[in-house]
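S.K.: My questions all concern the structure below.
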Amino acid sequence: MSKIRVLSVDDSALMRQIMTEIINSHSDMEMVATAPDPLVARDLIKKFNPDVLTLDVEMPRMDGLDFLEKLMRLRPMPVVMVSSLTGKGSEVTLRALELGAIDFVTKPQLGIREGMLAYNEMIAEKVRTAAKASLAAHKPLSAPTTLKAGPLLSSEKLIAIGASTGGTEAIRHVLQPLPLSSPALLITQHMPPGFTRSFADRLNKLCQIGVKEAEDGERVLPGHAYIAPGDRHMELSRSGANYQIKIHDGPAVNRHRPSVDVLFHSVAKQAGRNAVGVILTGMGNDGAAGMLAMRQAGAWTLAQNEASCVVFGMPREAINMGGVCEVVDLSQVSQQMLAKISAGQAIRI
């Protein structure tokens, strides 16, 4: 099997050296070249024709985002962004994902060498995922048209969504058309701390419904979406007649915290047939067992189809496990989940 050919673009010589060490330590990949800036990278891409590009977000001579935008227009290829953990870094990274980057890794704030080498397996996994990702599914999506407001539903109704690689854009596409009369949505997207708040704030500006990073103990309200905070699990719990959110630091599940399975299992238990479960693009099997539990508890469950997924991992696992009622294209997810949640009952509250 041929090796995954990687090109790293970073203005830091140390980072280029570390990335080279990491990539070359894996037998299935090789660093074919490195570049200190996008202008040099342009020539190296033509020369070496890499399978995956790792790209520093903030660089001199040409901004990483400007370069990414041009690259995706002229020569689309899988890109993994390398980002700082700052507020600005998370904003820029989210924009990069919108422009077509497959995924990102964060630079440790202290001890770059030790920190990056500790990320060795994660970086390799993200490069492997990027090499297999569907670029056709990751073309920048146009804003979906707003769905008509349906009847107000019982506050017992809610939607649970899980996603990973490619999920930030898929979630935007699902939430943007939702009317204010939508039920509450609980969302687990695999993301590090610091990024989930920026992600929620970004969606809040784009959507009619309110979108926020979830807080422990807060009441779950219709017309709002709650994003699990990075590195913490989110569960649905009850307080009397009301739903509320439970945030905790339990151990990683399926190597993830937050974990989609943790959310889905809690929704199966607390909401049962009053819920709809949705599993979107992502690598691995997180969410498959939880989605089966939701289906067995009477919930309607949807999986994104392969053609519209950046990575058809999590949906495939959920389908194979028997947890999925219906497989739909990303463009139909919003409409279908609202139709299914409304089919049960329409109670004015």
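Including glycine, each Cβ sits where the backbone N, Cα and C put it.
Sequence unchanged from the original; the noted substitutions are absent.
Summarising the annotation, Swiss-Prot assigns active site to SER164, ASP286 (among others) and lists similarity to another entry as the type of evidence. Residues annotated as domain 'Response regulatory' in Swiss-Prot: 5-122. The domain 'CheB-type methylesterase' annotation in Swiss-Prot covers 152-344 and rests on sequence analysis. For the mutagenesis experiment ASP10 to Asn, the note given by Swiss-Prot reads: Eliminates activation in response to negative stimuli, but does not affect response to positive stimuli. One entry in Swiss-Prot concerns the mutagenesis experiment ASP11 to Glu or Asn. Its note says: Eliminates activation in response to negative stimuli, but does not affect response to positive stimuli. Here the residue is the original one, while Swiss-Prot reports the published mutagenesis ASP56 to Glu or Asn with the comment Eliminates activation in response to negative stimuli, but does not affect response to positive stimuli.
Thinking about packing and proximity, how do these listed features fit into the structure?
M.R.: Sequence-distant neighbours of SER164 (active site) (same chain, 6+ apart, CB under 8 A from its CB) are GLN189, HIS190, HIS256, VAL260, THR281, GLY282, MET283, GLY284, ASP286, VAL311, GLY313, MET314.
Using a 10 Å radius centred on the Cβ of ASP286 (active site) and all shown protein chains, the other Cβ atoms total 30.
For the domain 'Response regulatory' (5-122), the mean pLDDT of the prediction comes to 89.
Non-local neighbourhood of ASP10 (mutagenesis position): ARG16, MET19, THR34, ALA35, PRO36, THR54, LEU55, ASP56, MET59, VAL82, each in the same chain, at least six residues away, with C-beta under 8 Å from its C-beta.
Classification of ASP11 (mutagenesis position) by DSSP places it in coil, neither helical nor stranded.
Around ASP56 (mutagenesis position), a 10 Å sphere centred on its CB holds 24 further CB atoms from the protein chains shown.
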S.K.: Work out, from DSSP, the number of helix, strand and coil residues along the domain 'Response regulatory' (5-122).
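M.R.: Counting residues by DSSP class gives 57 helix, 26 strand, 35 coil.
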